[in-house]
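Asks: As a published mutagenesis entry, GLY112 to Asp appears in Swiss-Prot alongside the note: In SNF3-142. Quoted from Swiss-Prot, the note attached to the mutagenesis of GLY153 to Arg states: In SNF3-72. Listed in Swiss-Prot as a mutagenesis experiment, ARG229 to Lys is described as follows: In SNF3-1; constitutively signaling glucose receptor. One entry in Swiss-Prot concerns the mutagenesis experiment ILE374 to Val. Its note says: Decreases responsiveness to mannose and fructose. According to Swiss-Prot, the mutagenesis experiment VAL402 to Ile carries this note: In SNF3-39. PHE462 to Tyr appears in Swiss-Prot as a mutagenesis experiment; the accompanying note says: Decreases responsiveness to fructose.
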Amino acid sequence: MDPNSNSSSETLRQEKQGFLDKALQRVKGIALRRNNSNKDHTTDDTTGSIRTPTSLQRQNSDRQSNMTSVFTDDISTIDDNSILFSEPPQKQSMMMSICVGVFVAVGGFLFGYDTGLINSITSMNYVKSHVAPNHDSFTAQQMSILVSFLSLGTFFGALTAPFISDSYGRKPTIIFSTIFIFSIGNSLQVGAGGITLLIVGRVISGIGIGAISAVVPLYQAEATHKSLRGAIISTYQWAITWGLLVSSAVSQGTHARNDASSYRIPIGLQYVWSSFLAIGMFFLPESPRYYVLKDKLDEAAKSLSFLRGVPVHDSGLLEELVEIKATYDYEASFGSSNFIDCFISSKSRPKQTLRMFTGIALQAFQQFSGINFIFYYGVNFFNKTGVSNSYLVSFITYAVNVVFNVPGLFFVEFFGRRKVLVVGGVIMTIANFIVAIVGCSLKTVAAAKVMIAFICLFIAAFSATWGGVVWVISAELYPLGVRSKCTAICAAANWLVNFICALITPYIVDTGSHTSSLGAKIFFIWGSLNAMGVIVVYLTVYETKGLTLEEIDELYIKSSTGVVSPKFNKDIRERALKFQYDPLQRLEDGKNTFVAKRNNFDDETPRNDFRNTISGEIDHSPNQKEVHSIPERVDIPTSTEILESPNKSSGMTVPVSPSLQDVPIPQTTEPAEIRTKYVDLGNGLGLNTYNRGPPSLSSDSSEDYTEDEIGGPSSQGDQSNRSTMNDINDYMARLIHSTSTASNTTDKFSGNQSTLRYHTASSHSDTTEEDSNLMDLGNGLALNAYNRGPPSILMNSSDEEANGGETSDNLNTAQDLAGMKERMAQFAQSYIDKRGGLEPETQSNILSTSLSVMADTNEHNNEILHSSEENATNQPVNENNDLK
């Protein structure tokens, strides 16, 4: 990988961190807050006081019952970040995003209907005899102007769209363009009795359609979840195909009429489609990213809540909002943007020149593919091939266009943008060349049927690939600060090339004076242009499948060319989401037990997989270790569930609810590289749960770097830090797999004699721990999450409260715990050294965070633990347990 790209990526992350912190503070103002009564039960972390199980129980109960959803700008009422991200995100519903995205695609239907309409109207006998100036037929020049001037209007409409959409919103722009601009143009066309008024009406309608074509894909991209973005934007092209088909069907039913209704009925029906879209938009939300653009975070949160189907205080929704806000603020810090900035690369817009070229080139090659030649002039062309019913053939081509757009909705997310465009372009090239060869060689009815068959193949390939994917890429490729302008430029490029093709095609194909009379030879031109488009796609298009709109910037920084972009796309997705894992995976390296892993890659996986647990019977006999049955995966018990259902199997009388609050991150002289989310595991360990990070001492340890990026600031990327962290994990694995030991102790609560064993799932004892819920923390660690169990050095470590602290803190394990903490202290010191020396107070904060007992243990346990550590300090650590 290019080291410069790695350096730029790292610099970008560092610079964005400050904006992430500021965005987090802003989002606090719209998050859940605790009532004053709840504050009375929280721990004063500054005094170091320890909460008892009773106070902890009361605090969690109050938190569950007293937090309410409010909007407020007074961020002082929210004490810490734990309110924002302490609870697992709820399962998001994709239904509303799908409905919104599909509905606004009606804008594409207007485009397709008007495009197909002119193809049929100019061939109607009544129109040729009453509207055409010579009352016989339209000349090549008249056809050229009549067809192309719609595209001229759309060109200007697309360029004006960003000014309206950035000033007043995406939603008002769509409403204004349909109910006013488009309807005015449509009225002129309905009332036209001659070619002049018909042309003027098409230009005005074109302005409305152009604005819609620039804003609808933009709205879809900004409102839709990333897992559906490609498919939803592709519905815009699908709606275009339906418009073409319906216009052909309507014209087929009216073309035989011998009065003005033959063309006025098809044109007048456009009032229905435009009114349907305009009225429906009143009930849809504004784009959340537009609200961020206008710094209206409360409205942005409400919009996201509507689109994602979760409450406004959901942690997953708030994290998404923080990311959107921080990315936009980072871009805005470089100043306002204009149309010129869309073509200039900068720190806030990496490879912007290439991105702009990619969007414009794709739109141009889409129009140069030859598709609009068939839809604009198909009826006339089929007439000249000897086909008896050209209207029927034209209708068939429209039907093929509709049908094959459906698989394209799935191809774009399943195969990715690059593969779909390359494969589709190759098929289109071959089909065009075959049509040209057959059309030039033979003049028979059989040859005409072969031509029609391969034209249908070309349309099928176009519809499933280039038709929708080009709009997807044009809508998602650009930073938020210039996104509306760039999308408008791409749409304008589409219409400009469309205008050129519509203007010159009659002169190229038709026979007569001042024409080239190419006929079927024009398909050689389309085939050659398709081949050029494939080359451009291969070299310039970056694979953006599965990335958020904000992650696309990182892709362009990391990847030097589009050819290698799929690798970096995979790296980014794996870092953020993790690829698909089996629900249960057995690690054979001797460092872990059977553990559950979340399927983070599949967005359709229910969100209750956020913390998976093992469910089913596991046979741990010496000769056979396998999972017998996994009926289902369930959530870790909630605070309320555990409070109501104490651990009866262990005789637990004082329940301890799980603490899912964030541990404050020590402030360093450098900003954290990425957001972190800490959970108190007890015994001096804090787990960074963000992106499945390992137990973390550094605030940026959740950052996953690829193997090519060794040298980054995280514990997973830095070679020396990674080695040290591996030592810690190896040590814990050694503890997990050490020989079972037992000590007979007396339960201080019940007075019963109990045997405490050193065992794991791989050395199961007779005392089955039915209530242990193991989670895979990665890197050889398994967490027993039931009742806040620490990393499962002991299978029954969650019973420490009920057993008077004798489980994990007895003298038999003191040396082991001391050795583990010694290694963590070494790692903390290496982290301090790496920072280049910090203030003494900062060093103390880091070391205390890594070594101190977390706040959720009781005073009794605290005393025993300190006593154990003192004993361990006076005894040398067993060399056999210290992994080299």
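Every residue gets a Cβ built from N, Cα and C, even glycine.
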Asks: Can you tell me which of the mutagenesis positions GLY153, ARG229, ILE374 is spatially closest to GLY112 (mutagenesis position)? Compare CA atoms only.
Replies: ILE374
Asks: Express the distance between the Cα positions of ILE374 (mutagenesis position) and PHE462 (mutagenesis position) as a whole number of Å.
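Replies: Distance between the two Cα atoms comes out at 12 Å.
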Asks: Fill in the CA-CA distance, PHE462 (mutagenesis position) to VAL402 (mutagenesis position), as an integer in Å.
Replies: 11
Asks: Could you find out if DSSP has ARG229 (mutagenesis position) as helix, strand or coil?
Replies: helix
Asks: What's the number of neighbouring CB atoms sitting within 10 A of the CB on ILE374 (mutagenesis position)?
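Replies: The answer is 24.
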Asks: Hey, what's the Cβ neighbour count for GLY112 (mutagenesis position) at 10 Å?
Replies: 27
Asks: Cα-Cα separation of GLY153 (mutagenesis position) and VAL402 (mutagenesis position), in Å?
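Replies: Distance (Cα to Cα, whole Å): 26 Å.
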Asks: From the Cα of VAL402 (mutagenesis position) across to the Cα of ARG229 (mutagenesis position), what is the distance in angstrom?
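Replies: Each residue's Cα considered, ARG229 (mutagenesis position) and VAL402 (mutagenesis position) end up 20 Å apart.
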